[in-house]
Amino acid sequence: MEEKYLPELMAEKDSLDPSFTHALRLVNREIEKFQKGEGKEEEKYIDVVINKNMKLGQKVLIPVKQFPKFNFVGKLLGPRGNSLKRLQEETLTKMSILGKGSMRDKAKEEELRKSGEAKYFHLNDDLHVLIEVFAPPAEAYARMGHALEEIKKFLIPDYNDEIRQAQLQELTYLNGGSENADVPVVRGKSTLRTRGVTTPAITRGRGGVTARPVAVGVPRGTPTPRGVLSTRGPVSRGRGLLTPRARGVPPTGYRPPPPPPTQETYGEYDYDDGYGTAYDEQSYDSYDNSYSTPAQSAADYYDYGHGLSEDAYDSYGQEEWTNSRHKAPSARTAKGVYRDQPYGRY
């Protein structure tokens, strides 16, 4: 009986006139059920010991009758269908939007619906989402429950919810407007903040490096100039802190950092600029200024010293620094004079 049933249905389908749309629909439904084995009695028991994979399907109605003006299909699909793809990946299910209004071209949808083909039979049903799961029984029902809970969020007719806002941002990003996307904007702002914070840090590094020639301030006659070097350390750090005040009159060879861009708009290459300038200004600018271009740091230190107080550093001029080598022989000769008295006979 079953062997003859399918050929009879196919012959009856071919004999029907295309104008009998309802008859063709019923015949196609019967053929589809027979091919899928749905005509057989369904199993009433689930064997959880064997844990065999089972197929679970559920149709979720889309409330287009209650909210006819809301585009539920667009919200479910998202930009380029990415929202529905991510929803399937998260829930580990297969989802399909079927029924009336599931196709964008209404004329083609009506044509396919009247064609009577089995794969387009769903166009006669109401608009719905078909959720299918193929997994062990416990996992299949767990996935189905998760999918029903997640898809419920997409069936709320709200234009300003989090899902809609995320889709608009993604659509802007896909259309080439990366400056309005979330990730580039956050990175661009972070780089602007680091620029404003690290500028004094760079000057501190310069002050710390230029504090090497502190021996210039060693007064005459001090027997232990090394102790003075340690006491002059905090003064050098103070100079580094006051260097931003001296930037109004930049010394020769000084190259000020470029001004940061405005935060209102972000250009096309803001993503690259965010990381490139952040590392250049924070990490390597101080080393380049102090080691690769020592003349810049020396000039900065020299101008600051003379601009702060010339009278205080008159006794520590360049002549004393160049003639500091003669201090040691003069001190030795003085010590030798004291030693000549007990050993004068030799």
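Along the chain as shown, the residues are counted starting at 1.
Every residue gets a Cβ built from N, Cα and C, even glycine.
What Swiss-Prot annotates here:
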- 61-127: domain 'KH' (DOMAIN)
- Val129 to Phe: Abolishes splicing regulation (MUTAGEN)
In three-state terms from DSSP, label Val129 (mutagenesis position) for me.
strand
Across the domain 'KH' (61-127), what does the mean pLDDT come to, as a whole number?
88
